[in-house]
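*Asks:* Got a structure here, written out as structure tokens. Questions coming.
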Amino acid sequence: MKKHLIYTGMFLAAIGFSACNEDFKDWADPQSNPQEESAGQLTATFTAGKDASIVMDAATADSVEIAKLSSTTAEEGSKIAVNSLTLNENHTIPFSMTEDHVFKVALAQLDSVTQEAYKSRASVVRELKISINASAVTPSGEGIQLVGNEVSITLQPATTPAVDPDGYYIVGDFTGWDGNSAQQMKKDALDENLYILEAEIESTSNFKIFPASAINGNDIDWTKALGSSVDGDDSGDNFVSWTNAGAINTALDGKIKISFDAFNYRFTVKDNSAPTELYMTGSAYNWGTPAGDPNAWKALVPVNGTKGTFWGIFYFAANDQVKFAPQANWGNDFGFVDAISQESKDLAGLSDEGGNLKVGIAGWYLVYVSVIGDDKVIEFEKPNVYLMGDTSYNGWDAQLVEQDLFTVPGTADGEFVSPAFLKDGAVRICVNPKAVSAGDWWKTEFIIFDGQIAYRGNGGDQAAVQGKTGQKVYLNFGNGTGRIE
């Protein structure tokens, strides 16, 4: 059986002006009673309006016609009402409907919603999928929901300023408002359109972004300023404006990271503080009691030269719960975070247990954690440990290959065991979290000294430890010991 809606008297009264009202109204919250059974499903067919391909650089009208009701199976004489118009599933927009059922929207609002939907001001043709929530009231007064099709149109935002080949600078309270004090932003290594400035400031500050072409010695061409459409914008994440640009406010002090995306024309301001140490405690470690005890707070290893990132190999029993902290005590601690990949959740059965990170599947895991400001990432991966270098499967010609993997024990007190060395030479061992490139394996390497696992962490090259053909490495991550024999 199909469904229809029976509307209240208040909704019926509204229909008299909804079909022909030219004012821009936002009817995103229709009033209705619960649906009841109906003998048939009524439909509405919509088509794109005459303004189905909008280019903002060429547009001159204040409003545009984006859709039209072309037909309906509602009873003849029914009055049609539209309750909401939604773009790309999540964005409602004010609209008007003419007497011949043409839907009009303000062009400026449509442009703004398009940019918000794609989080971008880039002058790229964007598809907008329009869903129209429509109803019919029959001559007998019955209100029935209409099922309609989706309509697609396109909009291309206005052209943004060209990327300055010489980059961008920050000028503001914490630099000084002159050209000589401007601080250059660094181009991101992976995104040629992303520019970054890391700074440490004493108090919240206003700033603007300038292309290099705007700075000539101590002089600044203020007409080229980039900022926010709202002066003093402290949102931390918004679009960049190039006309009448207002100042952006950091809303933070201390270590901050300012980013400017010169393609999408967005900025971010983030807390850039990061711990130099990280510890894990939990149900298997007496929940951090006593403070400072290495058996209650398990230290993770820094990823060499990589701010705020750590790793460790740990055994978890089923349903163990853990938290992390930047010291071997409570304070600024965290457990389950949103930035855990589905792959990690599936591998280890990870879940949120009252804010704690719960591990549902017992076993050994390589745990990778990144903490920079409020941005926290936790990943659980297979505990792959590799033999590297002279003694490995094919020396330096084959790295991080299956033939160099250590075996993984099935118990918490078991040993990881390497393949037998194929020749004499310096022994090198590493893990390789997915966030660390294969070529940077040395950032997560370690060796054995005097029967103990010695992690490189943020240190330099470790002293060479020699191995002989046929020997193996034995590692006990549970108690931190190891041997070569």
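Every residue, even glycine, has its Cβ placed from backbone N, Cα and C.
Residues as originally present; substitutions not included.
Among the sequence features in Swiss-Prot, the mutagenesis site CYS20 to Ala is noted as follows: Abolishes cell outer membrane localization. For ASP173, ASN206, PHE207, LYS208, ASP231, the entry in Swiss-Prot reads D-glucose binding site. Here Swiss-Prot notes a mutagenesis experiment, TRP177 to Ala, with the remark: Abolished binding to starch; when associated with A-208; A-222; A-231; A-287; A-323; A-356; A-396; A-442 and A-456. In Swiss-Prot, a published mutagenesis experiment is listed as LYS208 to Ala, annotated Abolished binding to starch; when associated with A-177; A-222; A-231; A-287; A-323; A-356; A-396; A-442 and A-456. According to Swiss-Prot, the mutagenesis experiment TRP222 to Ala carries the following note: Abolished binding to starch; when associated with A-177; A-208; A-231; A-287; A-323; A-356; A-396; A-442 and A-456. One mutagenesis experiment catalogued in Swiss-Prot, ASP231 to Ala, is accompanied by this note: Abolished binding to starch; when associated with A-177; A-208; A-222; A-287; A-323; A-356; A-396; A-442 and A-456. TRP287 to Ala appears in Swiss-Prot as a published mutagenesis result, with the remark: Abolished binding to starch; when associated with A-177; A-208; A-222; A-231; A-323; A-356; A-396; A-442 and A-456. Quoted from Swiss-Prot for the published mutagenesis LYS323 to Ala: Abolished binding to starch; when associated with A-177; A-208; A-222; A-231; A-287; A-356; A-396; A-442 and A-456. Here Swiss-Prot notes a mutagenesis experiment, ASN356 to Ala, with the remark: Abolished binding to starch; when associated with A-177; A-208; A-222; A-231; A-287; A-323; A-396; A-442 and A-456. In Swiss-Prot, a mutagenesis experiment is listed as TRP396 to Ala, annotated with the note Abolished binding to starch; when associated with A-177; A-208; A-222; A-231; A-287; A-323; A-356; A-442 and A-456. Under the heading of mutagenesis, Swiss-Prot lists TRP442 to Ala and annotates it as follows: Abolished binding to starch; when associated with A-177; A-208; A-222; A-231; A-287; A-323; A-356; A-396; and A-456. Quoted from Swiss-Prot, the note attached to the mutagenesis of ARG456 to Ala states: Abolished binding to starch; when associated with A-287; A-323; A-356; A-396 and A-442.
Tell me what's around each of these sites.
*Replies:* DSSP assigns ASP231 (mutagenesis position) to coil in the three-state reduction, outside any helix or strand. Other C-beta atoms found within 10 angstroms of the C-beta of ASP231 (mutagenesis position) number 13, with every protein chain shown included.
Note: TRP177 (mutagenesis position) has non-local neighbours VAL171, ILE220, i.e. same-chain residues 6+ apart with C-beta under 8 A of its own C-beta.
Counting every protein chain shown, 22 other Cβ atoms lie within 10 Å of the Cβ of LYS208 (mutagenesis position).
Counting every protein chain shown, 12 other Cβ atoms lie within 10 Å of the Cβ of TRP222 (mutagenesis position).
Over all protein chains present, the Cβ of TRP287 (mutagenesis position) has 14 other Cβ atoms lying within 10 Å.
Other Cβ atoms within 10 Å of the Cβ of LYS323 (mutagenesis position) number 20 in total over all chains. In the three-state DSSP reading, LYS323 (mutagenesis position) counts as strand.
Following the DSSP three-state reduction, the secondary structure of ASN356 (mutagenesis position) is strand. A sphere of 10 angstroms centred on the C-beta of ASN356 (mutagenesis position) encloses 18 other C-beta atoms.
Cβ neighbour count for TRP396 (mutagenesis position): 10 (other Cβ atoms within 10 Å of its Cβ, all protein chains included).
A 10 Å cutoff on Cβ-Cβ distances gives TRP442 (mutagenesis position) a total of 15 other Cβ atoms nearby, all chains included.
Taking the Cβ of ARG456 (mutagenesis position) as reference, residues of its chain lying under 8 Å away and at least six apart in sequence are, in sequence order, ASN304, TRP442, LYS443, THR444, GLU445, PHE446, ILE447, GLN462.
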*Asks:* Cβ-Cβ under 8 Å from ASP173 (D-glucose binding site), same chain, 6 or more residues apart: which ones?
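*Replies:* Within the chain, ASP173 (D-glucose binding site) has Cβ neighbours under 8 Å at SER203, SER205, ASN206, PHE207.
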*Asks:* I need the CA-to-CA distance for TRP287 (mutagenesis position) versus LYS323 (mutagenesis position), whole Å please.
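*Replies:* That separation, Cα to Cα, works out to 9 Å.
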*Asks:* May I ask which of the mutagenesis positions LYS208, TRP222, ASN356 is closest to ASP231 (mutagenesis position) if we compare their C-alpha atoms?
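*Replies:* Closest candidate to ASP231 (mutagenesis position), judged by Cα separation, is LYS208.
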*Asks:* Using the CB centroid of ASP173, ASN206, PHE207, LYS208, ASP231 as the D-glucose site centre, which other residues of the same chain sit with their CB within 8 A?
*Replies:* GLY172, SER205, GLY227, GLY232, GLY246, ALA247, ILE248, ASN249
*Asks:* Between the mutagenesis positions LYS208, TRP222, LYS323, TRP396, which lies closest to ASN356 (mutagenesis position), Cα to Cα?
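*Replies:* Nearest by Cα distance to ASN356 (mutagenesis position): LYS323.
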*Asks:* Relative to the Cα of TRP396 (mutagenesis position), which of the mutagenesis positions LYS208, TRP222, LYS323 has the closest Cα?
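*Replies:* Result for TRP396 (mutagenesis position): the nearest of the mutagenesis positions is LYS323.
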*Asks:* Go through ASN206, PHE207, our binding-site residues, and report the one whose Cβ sees the most other Cβ atoms within 10 Å.
*Replies:* PHE207
*Asks:* Write down the Cα-Cα distance for LYS323 (mutagenesis position) and LYS208 (mutagenesis position), rounded and given in Å.
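*Replies:* That separation, Cα to Cα, works out to 39 Å.
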